[in-house]
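Notes follow the structure.
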Amino acid sequence: MTVLHSVDFFPSGNASVAIEPRLPQADFPEHHHDFHEIVIVEHGTGIHVFNGQPYTITGGTVCFVRDHDRHLYEHTDNLCLTNVLYRSPDRFQFLAGLNQLLPQELDGQYPSHWRVNHSVLQQVRQLVAQMEQQEGENDLPSTASREILFMQLLLLLRKSSLQENLENSASRLNLLLAWLEDHFADEVNWDAVADQFSLSLRTLHRQLKQQTGLTPQRYLNRLRLMKARHLLRHSEASVTDIAYRCGFSDSNHFSTLFRREFNWSPRDIRQGRDGFLQ
C-alpha cells in the first residue's frame, strides 16, 4: 500500500498546516499518510472507500482522515477536492484541545463523513484561500494566523454539519443523502422520503439534480450499484445474493444496469477483469 509522507507536502519542517488542491482528483489507489487531513469536496462525484467501506461523495462532503486510516478514490466524475493537511491534533504551536472539535470514534464507529451546504462551502473556500496565501511565510505571526484560520475552519464545519444545522432545504437534502447511504437497500418511496425530510418532491428533485447531476432514482441506482461493485470485489457472496442485498429484486435487471453503468458485467468485476485486482 502506498504511504504518503509529510515531507513531500508540508512547505517546511515546522509547518503545522498545508493545503493540497486536487482539481480534479482522478481515481487513486488505496493509501495512507503519516499526517491527518480534512478532505473538502468542491464539486463532482466519486466513491471514497474509507477503511474498506464505500461512500458516495459529492459537493459539500467533508471527510476527516486520520494518520492510521486507509482510503482510495474510484469512479470519479469531475471530482474536485481541496485537502487541508495537518500533522496531528496535538502538533500545533499556538492551539491546544483541537481534538475536541474533530469527529470522535465511539464504540468502534467513526463519523468520518460530514456534509455542509453550498453557502457554508463558500465560507470554507474563503478560509482555505487565506491559509493558502500564507503558506510561504514562516515567521511567528504568520504561523499563528494560519493556525487561527484552521481553528475557524473546524468551528465552521462543526457548527454547520448536519448534526447541528437543519434550518434550510439544502441542509435537509444533505441529511437525506446521508440517510440514503445507510438505507440504499430499502424500498424507497420518494414521496414519503421527501415528507420525512420536510422537502417538497419538486424541491427534492431539483436540488438533488443540481448537487449530483442525477435524478433521485438515478442517484439511488448508482449508489446501489457502487455498493454492489464493492461487495463483488471484497466478499464471497453470489451475484444474486449481492443484487438482493443492494436493493435489486431481479438479478437479471441488476446485471443489465451494472453493465450499463460500468461497462463490465458483475462476473467480470468478480474475476478482476477490470484490472482492479491486478
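Cβ coordinates are placed from backbone N, Cα and C, and glycine is handled just like the others.
Taken from Swiss-Prot, the feature domain 'HTH araC/xylS-type' covers 174-272. As a published mutagenesis entry, Leu201 to Ala appears in Swiss-Prot alongside the note: 48% of wild-type activity. For His205 to Ala, Swiss-Prot lists a mutagenesis experiment annotated as follows: 28% of wild-type activity. What Swiss-Prot says about the mutagenesis result for Arg206 to Ala is this: 0.1% of wild-type activity. Quoting Swiss-Prot on the mutagenesis of Gly247 to Ala: 6.2% of wild-type activity. One mutagenesis experiment named in Swiss-Prot is Phe248 to Ala, and its note says 0.9% of wild-type activity. Where Swiss-Prot documents Ser251 to Gly as a mutagenesis experiment, the accompanying text is: 87% of wild-type activity. Under its mutagenesis entries, Swiss-Prot includes Asn252 to Ile with the note: 0.3% of wild-type activity. According to Swiss-Prot, the mutagenesis experiment Asn252 to Ser carries the annotation: 37% of wild-type activity. In Swiss-Prot, the entry for mutagenesis Asn252 to Ala states: 31% of wild-type activity. The structure shown retains the original residue. What Swiss-Prot says about the mutagenesis result for Asn252 to His is this: 0.4% of wild-type activity. For Phe254 to Ala, Swiss-Prot lists a mutagenesis experiment annotated as follows: 1.2% of wild-type activity.
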Among Ser251, Asn252 [mutagenesis positions], residue with fewest other Cβ within 10 Å: Asn252
Length of the line joining the Cα atoms of Phe254 (mutagenesis position) and Gly247 (mutagenesis position), in Å: 9
The domain 'HTH araC/xylS-type' (174-272), counted residue by residue under DSSP: helix, strand, coil: 72 helix, 0 strand, 27 coil
